[in-house]
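Notes follow once the structure below has been shown.
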Amino acid sequence: MGKALVIVESPAKAKTINKYLGSDYVVKSSVGHIRDLPTSGSAAKKSADSTSTKTAKKPKKDERGALVNRMGVDPWHNWEAHYEVLPGKEKVVSELKQLAEKADHIYLATDLDREGEAIAWHLREVIGGDDARYSRVVFNEITKNAIRQAFNKPGELNIDRVNAQQARRFMDRVVGYMVSPLLWKKIARGLSAGRVQSVAVRLVVEREREIKAFVPEEFWEVDASTTTPSGEALALQVTHQNDKPFRPVNKEQTQAAVSLLEKARYSVLEREDKPTTSKPGAPFITSTLQQAASTRLGFGVKKTMMMAQRLYEAGYITYMRTDSTNLSQDAVNMVRGYISDNFGKKYLPESPNQYASKENSQEAHEAIRPSDVNVMAESLKDMEADAQKLYQLIWRQFVACQMTPAKYDSTTLTVGAGDFRLKARGRILRFDGWTKVMPALRKGDEDRILPAVNKGDALTLVELTPAQHFTKPPARFSEASLVKELEKRGIGRPSTYASIISTIQDRGYVRVENRRFYAEKMGEIVTDRLEENFRELMNYDFTAQMENSLDQVANHEAEWKAVLDHFFSDFTQQLDKAEKDPEEGGMRPNQMVLTSIDCPTCGRKMGIRTASTGVFLGCSGYALPPKERCKTTINLVPENEVLNVLEGEDAETNALRAKRRCPKCGTAMDSYLIDPKRKLHVCGNNPTCDGYEIEEGEFRIKGYDGPIVECEKCGSEMHLKMGRFGKYMACTNEECKNTRKILRNGEVAPPKEDPVPLPELPCEKSDAYFVLRDGAAGVFLAANTFPKSRETRAPLVEELYRFRDRLPEKLRYLADAPQQDPEGNKTMVRFSRKTKQQYVSSEKDGKATGWSAFYVDGKWVEGKK
């Protein structure tokens, strides 16, 4: 009798499952997806593993045929798709096919969400054979008991869930491949659009505009320091004057109030004592885990999901992509037993705490929890420190969610002083309850003990402290709060949040600074154009409804191709109109805002333009016929608009107060340096609003305050410049093109040696040859055709020795390093980011041996890393 083949999608998951299955099973990994829609027009070849069984036809030589070839899916012919084995996965597929031929049965044990279902379906389609040979097994946690139960009751592939995943993929493909070329034509090359990503960018853009339109308003608060009859200190805040909320808007009003308060008599009007409770939060779902990891651990969404994936695959937590707060009965019994044994009965509620899941959540799924509550974070020796921290957070939330409420005695004191009312609030913890395992992030102002005073007691004024404040604009999104907003609006699902957050940053429409989102100007322009021409596509409710439609497909409540057809019909109508000229209702181009600045080359006026790389000045003569065209541009150096995280929550308000306001629409203006004598202030709503101002004076680029830098090649001074990739130092000698980077710490990068061509060393992945380059992370070999070929690798010491005479003097010591370790393994040059020094190490079969040598006091010394 042969063995059964079990296929999972990750090697780590395969390793864990293998521990629980006997010798009758062979567990192998597909290493993620094995096939997908083509990345180029190669779909025209229609590979043998296509989902279609029709005879391959020669593609028509028209635009539609070419588009279908590129997309790999044909929305005009019943959504016929052409899947291809992913590059590099041929060997994996071949091995799985060979194992499948020998296997008695094949178990598809990929993840339990739609993505996992789709991977399982692709595996079955590619491997082939009788469908009866395949079984689908799913489990919420990788434990011995869960694995045994899953294999005792295997099921079949859920084709509805597969179709829901395909429908999402096809819609995203259509939008990306059909709208992006329109953006290239109308706005700028290299732009892209996405069905969900563009809506997420809209959220960031709208928040950016709310912030720029916000005008901070001044207001004042007055605190009073008093003492009680027994001499205890009592801090109060003025809340009312003449029974109206106290909110003076300037210093004069505040001083008038202070004068009255200084003469008033203070007495306690009311003391209110009442018990309050604080209930624990629900166990984590994907979005709340991402938010808690951001707030408590400082993790980004991508890092959180990567750590959670590793914990799941190692068997330590349940599946991490879920929107259900449901807990299995076994899990509830387990944690209640743990609470009773370790904290006592007073921490255990009479009945389990229940939490409501949102509408459309997958109740069959569980919340994210530890597989075994008795396993502590410190015992996860095979996990990295960040994974242990995330596990501890999940463990704490799981245990806390089934504990009793925390109990407090809350006190409110109301004090009278003439026409004024003052208040003080305090809270005393009487029973810690769930906070014993999940402490609060920080104590609020109420978490203080108020002195024992009663109604009628007189207080003595010690000091009045007026403080100026300004109203704050809406807070910028963090990764976690953007996920929360997407979830609230029903956009995306647990399995897509992380990819949405990553994609909108990769596209260059937004950026993250100090863990907060900023909209790029091109992101604003693209959002405006898409909103004007694709209202449904950019509509929050429509996007949420489409998510619901996909849920219906997964639940066998809707036919997937009917959903796609309805979407495509509306979409193509909008696309056809958008492709027309603006006069006919088509998409507006990326217009220039003309200025009074003269072109230094031809004298025509320069205009404010926006490209993917940022805002710049371009000559209006660029629109002329080729022979008359002027291509002159002027780089604009943006003022440092990134907020200093150390400034705290007032940073955004302070930045807005410092900005100029557009004379036409009142929006905060963005400021740029044209040259050392001119600064350009551009309306934050540019190019929709053409407001701008030119300021003259003496200016310089912020970013380098060190000593004068001398060019190492010609001896001239180097000055700070701003380019498409940021700030750099450039030689002032026009004949010398030398430049040097500005490092993150603000220092000028040390001089780098010129590349050394090594035509004797051919590249493996192209016809190029290697050159030896000196970079920020030491020397490395790179293709001479960069960026066409991006092949790089570390140089072998024996290679450097071979070409020692070509190396600059500064690098020749590397050629003198040991060429082999004591075991005869070849050595290569590496760079330590910790010490900023180069060293050599050896490898065997692609893995580090642990041997290394370091250059110390003019000689090479062997030593362990």
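A Cβ is built for glycine as well, from the same backbone N, Cα and C atoms used for every other residue.
Nothing has been swapped: the model has the original residues at all the noted spots.
Record features (Swiss-Prot):
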ACT_SITE  Tyr319  active site, O-(5'-phospho-DNA)-tyrosine intermediate
BINDING   Glu9, Asp111  Mg(2+) binding site
DOMAIN    3-142  domain 'Toprim'
DOMAIN    158-575  domain 'Topo IA-type catalytic'
MUTAGEN   Glu9 to Ala  Abolishes enzyme activity
MUTAGEN   Asp111 to Ala  Abolishes both magnesium binding and enzyme activity; when associated with A-113 and A-115
MUTAGEN   Asp172 to Ala  Abolishes enzyme activity
MUTAGEN   Arg321 to Lys  No effect
MUTAGEN   His365 to Ala  No effect
MUTAGEN   His365 to Arg  Increases DNA binding affinity
MUTAGEN   Thr496 to Ala  No effect
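Shown on the structure are the features that Swiss-Prot records.
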residue: Glu9; record: mutagenesis position; CB count, 10 Å: 22
residue: Asp111; record: mutagenesis position; CB count, 10 Å: 24
residue: Asp172; record: mutagenesis position; CB count, 10 Å: 15
residue: Tyr319; record: active site, O-(5'-phospho-DNA)-tyrosine intermediate; CB count, 10 Å: 23
residue: Arg321; record: mutagenesis position; CB count, 10 Å: 25
residue: His365; record: mutagenesis position; CB count, 10 Å: 21
residue: Thr496; record: mutagenesis position; CB count, 10 Å: 21
For the domain 'Toprim' (3-142), DSSP counts of helix, strand and coil? 54 helix, 24 strand, 62 coil
Whole-number answer please: how many Å between the C-alpha atoms of Asp111 (mutagenesis position) and Arg321 (mutagenesis position)? 10
According to DSSP, does Asp172 (mutagenesis position) sit in a helix, a strand, or coil? helix
Show me the subset of Glu9, Asp172, Tyr319, His365 whose Cα is within 10 Å of Thr496 (mutagenesis position); these are the recorded positions I mean. none
Filter the mutagenesis positions Glu9, Asp172, His365 down to the ones within 10 angstroms of Arg321 (mutagenesis position), Cα to Cα, kept in sequence order. His365
Within 10 Å of His365 (mutagenesis position) by C-alpha distance: pick out those among the recorded positions Glu9, Asp172, Tyr319, and say none if nothing qualifies. Tyr319
At the level of the C-alpha atoms, what whole-angstrom distance separates Tyr319 (active site, O-(5'-phospho-DNA)-tyrosine intermediate) and Glu9 (mutagenesis position)? 14
List the Cα distance (Å, whole number) between Glu9 (mutagenesis position) and Asp172 (mutagenesis position). 23
